[in-house]
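As written in Swiss-Prot, here are the features:
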ACT_SITE  HIS53  active site, proton acceptor
BINDING   LYS21, SER94, MET95, ALA96  substrate binding site
MUTAGEN   LYS21 to Ala  Decreased affinity for substrate and strongly reduced catalytic activity
MUTAGEN   ARG45 to Ala  Slightly decreased affinity for substrate, but no effect on catalytic activity
MUTAGEN   HIS53 to Ala  Loss of activity
MUTAGEN   ARG78 to Ala  Decreased affinity for substrate and reduced catalytic activity
MUTAGEN   SER94 to Ala  Decreased affinity for substrate and strongly reduced catalytic activity
MUTAGEN   HIS102 to Ala  Decreased affinity for substrate and slightly reduced catalytic activity
Amino acid sequence: MAVADLALIPDVDIDSDGVFKYVLIRVHSAPRSGAPAAESKEIVRGYKWAEYHADIYDKVSGDMQKQGCDCECLGGGRISHQSQDKKIHVYGYSMAYGPAQHAISTEKIKAKYPDYEVTWANDGY
C-alpha cells in the first residue's frame, strides 16, 4: 500500500451550493523511514449528500486509509455556500464530534476561494 503525499490531498473539498454538514479532519501520513514522526495536515470536507457528519468522516477516512494515511475528526459544523454571491459562511457544530475550529476551516476555504467573502460563527446548528 503506497503512502500518500499529503501535498497531493486537497485541503478543501466542498459542494458548490447550498447548506450542508462539514467536518475538519487531521490526516496523518505514515512516517517515512528514518523520519522521527508522521506528517499531518488538516482538511475540510463538506457535502449535501451527508445526513450525518459521521457519513462524511467515514467516507473520507476510508479513502485516506486506502492511500496509507490515518485520520482523526477534529469536529464539524455546517457550511452555507452561495456561489452566485461568492459567499461562504461556516458555523455550528456536530452532535457526534463537537464543534470544529471554524477559524482553521475558514482559512483553508479562503485559500481555495480567494475571491469569496468567507465568514464564520460558533452559534447555530
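Note that Cβ sites are derived from N, Cα and C of the backbone, with glycine treated the same way.
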Around the Cβ of ARG45 (mutagenesis position), how many other Cβ atoms lie within 10 Å? Please give the count over every shown protein chain.
23
For HIS102 (mutagenesis position), just give me the three-state DSSP call.
helix
LYS21, ARG45, ARG78, HIS102 filtered to the mutagenesis positions whose C-alpha is within 10 Å of ALA96 (substrate binding site):
none
DSSP three-state assignment for LYS21 (mutagenesis position):
strand
Fewest C-beta neighbours within 10 angstroms among the recorded positions SER94, MET95, ALA96 belongs to MET95
Note down the number of other Cβ atoms within 10 Å of the Cβ of HIS102 (mutagenesis position), including every protein chain shown.
23
Determine the Cβ neighbour count for LYS21 (mutagenesis position): the number of other Cβ atoms within 10 Å of its Cβ.
22
Taking DSSP as the reference, which of helix, strand or coil describes ALA96 (substrate binding site)?
coil
